[in-house]
Amino acid sequence: MKKQGFPPVIDENTEILILGSLPGDVSIRKHQYYGHPGNDFWRLLGSIIGEDLQSINYQNRLEALKRNKIGLWDVFKAGKREGNEDTKIKDEEINQFSILKDMAPNLKLVLFNGKKSGEYEPILRAMGYETKILLSSSGANRRSLKSRKSGWAEAFKR
């Protein structure tokens, strides 16, 4: 089944962009980035910016990101995938990253949430951005939350 990604959550103040792969079924139903309750994205990011992002509604989460100059987007504009596993994404269409120069002129750091999105790291690095690949926030990631928190915190240091 073909799935459509979400528009970018970025503006002219965005300095850090986190790129996922493609929204999963629950996120698509909720119309929210990282909408699956088993995904640790909001917990991990909240620990970095010092806010409890899990206890606030989605719109307030996005506002917290903007206050912290953090944007969200996905590598893929669309793709076919059964279920939620990144390894099952096929026939993907890549987003047009060239728009970042105009939409987020202050963007400096692009973080890739997991291996699948990280496969596209060379493209963003070639555009002149600092890049880092994060351990996936997915609930399917078998690494401990503590290990992922440490890796994420290190990636945000500049």
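The backbone N, Cα and C atoms fix where each Cβ goes, and this holds for glycine too.
Of all Cβ atoms in the shown protein chains, 23 besides its own fall within 10 Å of the Cβ of Asn39 (mutagenesis position). Among the mutagenesis entries in Swiss-Prot is Asn39 to Asp, noted as: Active only on the G/I substrate.
Mutagenesis annotation in Swiss-Prot: Asn39 to Ala, described as Abolishes the glycosylase activity; the structure shown retains the original residue.
A mutagenesis experiment is reported in Swiss-Prot for this position, Asn39 to Gln, and the note states: Retains significant activity on the G/I substrate, but negligible activity on the T/I substrate.
Among the features that Swiss-Prot reports, active site is placed at Asn39, with the record citing a curator's inference.
Listed in Swiss-Prot as a mutagenesis experiment, Asp74 to Ala or Asn is described as follows: Retains significant activity on the G/I substrate. Non-local neighbourhood of Asp74 (mutagenesis position): Gly5, Phe6, Leu19, Gly20, Ser21, Leu22, Pro23, Asn95, Ser117, each in the same chain, at least six residues away, with C-beta under 8 Å from its C-beta.
Quoted from Swiss-Prot, the note on the mutagenesis of Asp86 to Ala is: Retains significant activity on the G/I substrate.
Counting every protein chain shown, the Cβ of Asn113 (mutagenesis position) has 28 other Cβ atoms within 10 Å. The mutagenesis experiment Asn113 to Ala is recorded by Swiss-Prot, whose note states: Retains significant activity on the G/I substrate.
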Cα-Cα distance linking Asn113 (mutagenesis position) and Asn39 (mutagenesis position), given in Å to the nearest integer: 12
Three-state secondary structure, which DSSP defines for Asn39 (mutagenesis position): coil
